[in-house]
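Copied from Swiss-Prot, the annotated features are:
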BINDING   Lys33, Tyr48, Ala49, Leu50, Tyr51, Gln52, Lys74  acyl-CoA binding site
DOMAIN    12-106  domain 'ACB'
MUTAGEN   Gly24 to Thr  Reduction of oleoyl-CoA-binding activity
MUTAGEN   Leu25 to Thr  Reduction of oleoyl-CoA-binding activity
MUTAGEN   Ser28 to Ala  Reduction of oleoyl-CoA-binding activity
Amino acid sequence: MAMPRATSGPAYPERFYAAASYVGLDGSDSSAKNVISKFPDDTALLLYALYQQATVGPCNTPKPSAWRPVEQSKWKSWQGLGTMPSIEAMRLFVKILEEDDPGWYSRASNDIPDPVVDVQINRAKDEPVVENGSTFSETKTISTENGRLAETQDKDVVSEDSNTVSVYNQWTAPQTSGQRPKARYEHGAAVIQDKMYIYGGNHNGRYLGDLHVLDLKSWTWSRVETKVATESQETSTPTLLAPCAGHSLIAWDNKLLSIGGHTKDPSESMQVKVFDPHTITWSMLKTYGKPPVSRGGQSVTMVGKTLVIFGGQDAKRSLLNDLHILDLDTMTWDEIDAVGVSPSPRSDHAAAVHAERFLLIFGGGSHATCFDDLHVLDLQTMEWSRPAQQGDAPTPRAGHAGVTIGENWFIVGGGDNKSGASESVVLNMSTLAWSVVASVQGRVPLASEGLSLVVSSYNGEDVLVAFGGYNGRYNNEINLLKPSHKSTLQTKTLEAPLPGSLSAVNNATTRDIESEVEVSQEGRVREIVMDNVNPGSKVEGNSERIIATIKSEKEELEASLNKERMQTLQLRQELGEAELRNTDLYKELQSVRGQLAAEQSRCFKLEVDVAELRQKLQTLETLQKELELLQRQKAASEQAAMNAKRQGSGGVWGWLAGSPQEKDDDSP
């Protein structure tokens, strides 16, 4: 059986020479070629330059000719280090190696100096070693993304041989082989046929698009070189799928569904990608209906042949609490208007389904706070409720992960923007009773945000598999927990009936308590103890370990400080840009206000002109009436004059004829 190590390794310069030996550098030209062939070009050149700086010193050799581009690139890398001290070059050499290959030390050759302290599994006596009346606690080293080994005095996380998972209710770190994925968080994880797939995620603010698979039988990592299906036969150069983070990865029909997620250039609506492990091909799933707006950090829950999507954060950083359902038979989206008080807008929460009827939402976060509330949606009546809970409720958290085993919902990780959640808890979904399964201490990957959690099987028993996360450092560790029967059944022994809407489906069964006790005792058989080490070497090892720990913490603090400085500088730049935009907008506002005032003055003048025209129009109407009256009077006068003229021109003949005009005048 392999003997896991629990040490931070030898001190410098021995650690540097061990790393150089692992890389294959011995100062010869052939060794440099080996390095270049094993690592990416930029990493290989930097490792070569640091090795030369540490072993030879500053570059004083003449520049190679342009006909030798490889040698010229190596010379430029070495020359760029200037007068860097040798010890600093050694430290950076090891740091870069650990960033590229975090598990290098465990895979190093046997000629690397052995560490001071060994940790052995399956000793004859499962009791801790006592020396001078003091009990030594177990020690576990968890390697982090940046390669530095963080030593944790915590027996809640132990090393396990890759072929055994025997400790119940305790997190263990199995040995894995193969190239581990780059450390990340906000990735997706799902299991198909005893293989855990890891897709996408976030690393140093960059979205990832790689796909890795872990064989859960052999614990071997491998990267999947995927293809992208073309939409038609005419398309010969399909565009690659955009890297993403904050998406959901669901196993469906021996395929993987990647739903939503944040991307560099987000689409307007939520997209669903499909990966077929048989053809190693990604393709876009064609859906119908009105899809949800593009988002990340949502929860996606498989309920029968449907996917239930809740919440998340859209591309404009607006938090959501809407509810959508995708029917996998018809591939049709449907937006649900539920009744009752829905959860507040949030992202990075966890969701589970109970009895194929009740959707449970726990935790999550907004821009300012994290939540610890539990909401239940009845999928038959589409009504939200907040039922009463039992036990000790978990602390507020976001970025946690959850899986269900029967009626039990296991919640792992998460954080509250201050620290990671150290307790792994379980909720019995029938009784709504919380209990703690395991607890970890220190800054370990399990107390991280954005980790993933899946369920696997080992010797017929369920095992929780956690991967990745971010707790100030990016992680790519695998941790396992095998819940005992007692932990999965202890909430069922409560006598109180289930409150709220879940009481109708409370069909919990009782089991033999004595067998639970036996299993619990069996789970405590495995202990990790320290080998017999003479006091002198132990004190020396402790001193070296303390110094290494202090140096590691110093480096972490320096890295955190540099990161904070970069963030502060970025925020200042963004603030300056915002102030500049604000100034421009204010100038535009003043200009618009001036234009508005001019338009208002012009409108006022127009109103005055209109009033004057109206007054003149009224005067014209009066004059028109007077004119018409005068015209009528004139016409009457002219008519009278004509009549008088006619009467005056009759003469003698008119008098002799009897003046017929007079008759006409006298006639009515």
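Here the Cβ of each residue, glycine as well, is placed from N, Cα and C on the backbone.
The structure displayed is predicted, hence computed values, not measured ones.
DSSP assigns Gly24 (mutagenesis position) to coil in the three-state reduction, outside any helix or strand.
Annotated pair Tyr51 (acyl-CoA binding site) and Gly24 (mutagenesis position), C-alpha to C-alpha distance, rounded: 11 Å.
With the fewest other C-beta atoms within 10 Å around its C-beta, Leu25 stands out among the recorded positions Leu25, Ala49, Leu50. Around the Cβ of Lys74 (acyl-CoA binding site), 20 further Cβ atoms fall within 10 Å across all displayed protein chains.
Secondary structure by DSSP for the domain 'ACB' (12-106): 61 helix, 0 strand, 34 coil. Separation of the C-alpha atoms of Gln52 (acyl-CoA binding site) and Gly24 (mutagenesis position): 13 Å, rounded to the nearest whole number. The 10 Å shell around the Cβ of Tyr51 (acyl-CoA binding site) contains 24 further Cβ atoms across the protein chains shown.
The Cβ of Tyr48 (acyl-CoA binding site) has 23 other Cβ atoms within 10 Å, all protein chains considered. Closest to Gly24 (mutagenesis position) in space, going by CA atoms and restricting to the binding-site residues Tyr48, Ala49, Leu50, is Tyr48. Within 10 Å of the Cβ of Gln52 (acyl-CoA binding site) there are 22 other Cβ atoms, across all protein chains.
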